[in-house]
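As given in Swiss-Prot:
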ACT_SITE  ASP215  active site, proton acceptor
BINDING   LEU91, GLY92, GLU93, GLY94, GLY95, PHE96, GLY97, PRO98, VAL99, LYS120  ATP binding site
DOMAIN    85-366  domain 'Protein kinase'
MUTAGEN   TYR165 to Phe  Reduced phosphorylation associated with lower induction of pathogenesis-related genes (e.g. PR5 and PR16) in response to pathogen-associated molecular patterns (PAMPs). Impaired phosphorylation and altered induction of PR genes in response to PAMPs; when associated with F-167
MUTAGEN   TYR167 to Phe  Reduced phosphorylation associated with lower induction of pathogenesis-related genes (e.g. PR5 and PR16) in response to pathogen-associated molecular patterns (PAMPs). Impaired phosphorylation and altered induction of PR genes in response to PAMPs; when associated with F-165
MUTAGEN   SER172 to Ala  Normal phosphorylation
MUTAGEN   SER219 to Ala  Normal phosphorylation
MUTAGEN   SER225 to Ala  Normal phosphorylation
Amino acid sequence: MAVMKFTWRSIIPRCSKGIEEPEAEAEAEPETKKQDSKQGSFSRLAMIDLSYPSSRFTEDLSTSLAGSNLYVFTLEELKVITQCFSSANFLGEGGFGPVHKGFIDDNLRPGLEAQPVAVKLLDLEGLQGHREWLTEVVFLAQLSHPHLVKLIGYCCEDEHRLLVYEYMPRGSLENQLFAKYSVPLPWSTRMKIALGAAKGLAYLHEAEKPVIYRDFKASNILLDSDYSAKLSDFGLAKDGPEGDKTHVSTRVMGTRGYAAPEYIMTGHLTAMSDVYSFGVVLLELLTGRRSLDKSRSPREQNLAEWARPMLNESRRLARIMDPKLEGQYSETGARKAAALAYQCLSHRAKQRPKMSDVVNILEPLLDYEETSVGTFVYTVPTHQNGGSPPKDDTDTKECEAKTELKKENGDHHNRHHHRRSHKSRDGHRHRNKSSSQSSVHSENYTSKQTLENGSNEECNID
């Protein structure tokens, strides 16, 4: 089976047909910009080039994009890789379409190493379409970073549109946090994931031609075997504003619960829109709650609106921390992470930090050791008379917990040894108890529809 090396001449004539009209930001063809000397002869193709047949997008760009290393697969090859898209290899389904696990062997193509892959098939009746497929190919062909998922190749055959990615064995952050039988993520792992995702966003925002991700959420953060985070699903990504422009005007797309309020209201998209979404995910990591959960009381359904007022008060913060952590986290680290989430969720976009600043704040948090926080020894009260506990019951138990921690200081060595053992079992603690759990690009995929209390929807946000 022959696999062709990627060239833009092979994809443009067949796969640029049916491109939608440019959105509001593409009012006029931009002037050709001089290439940045730092980038040498490389200049990333902007998505706006898709809208103009006379532009350089119709030329052979294989020279300037020679380092992309994408492969063009045939549909028959992908059928072999996935065993005819067998239900046994089905990983799940998102807005783009179904995802199947496959395996590329050494005989498929010299130079293409044997490896497991995830094959995503565009559902022609799904939420996304050809433009989103092409957007993902164009962006991931040109962007490379340790915290972006790797696109290995694609298939564009008749009406079929498929993408072939590296396989991410730990699945998505959404599944790790919210799947019914998932093992709780330790505090240190949560901060590692947050930092990795932040680095991915910072890379996009600070590129020569900035990219706005536009759909940052827990289900789009995939995890490798070491829980290193990688951003996936670039179908809604947009080129950032250039020159003296402050924003990109576009249709409001994304996922409820994650989208920035000013973007929903105006359609004005900036890098700060991604920062807000990052703040929501950071809140999910802190609290173990979904960004939008209709199973909760009306006041608590929107996580950002409910939790943000409590992020700057230590005592209130302790009450909203994920109970699955069982009090095993760094108090100082939690306060700093909560303060960062508070800034990211500011309703004034200009007051949010840049993602590069977010990275600088998160990096030191990985060095904080997990300790047993007072709320860990909280015991659920039982009232034989059916009455309610006194209002200060929680505060009293927190004081008792702190007193108990002081008594444990003499046994500090044993607790420190326990923490080391706890970390050494990190890999074991994260093995799913059910092989049916999953996330996009992984055997651990669980579709949004099957996750309990799921209410996030990818859609036009009216």
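Cβ atoms here come from the backbone N, Cα and C positions, even for glycine.
All features noted in Swiss-Prot, drawn onto the structure.
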residue	record	CB count, 10 Å
GLU93	ATP binding site	19
GLY95	ATP binding site	20
GLY97	ATP binding site	19
VAL99	ATP binding site	25
TYR165	mutagenesis position	24
TYR167	mutagenesis position	23
SER172	mutagenesis position	29
ASP215	active site, proton acceptor	23
SER219	mutagenesis position	29
SER225	mutagenesis position	10
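For LEU91 (ATP binding site), the Cβ neighbour count at a 10 Å cut-off comes to 26, with all displayed protein chains included. Secondary structure at SER219 (mutagenesis position), taken from DSSP and collapsed to helix, strand or coil, is helix. Per-residue confidence over the domain 'Protein kinase' (85-366) averages out at a pLDDT of 94. The two recorded residues TYR167 (mutagenesis position) and ASP215 (active site, proton acceptor) have their Cα atoms spaced 21 Å from each other. With TYR165 (mutagenesis position) as the anchor, the candidate recorded positions are GLY95, VAL99, SER172, SER219, SER225, and the one with the nearest CA is VAL99.
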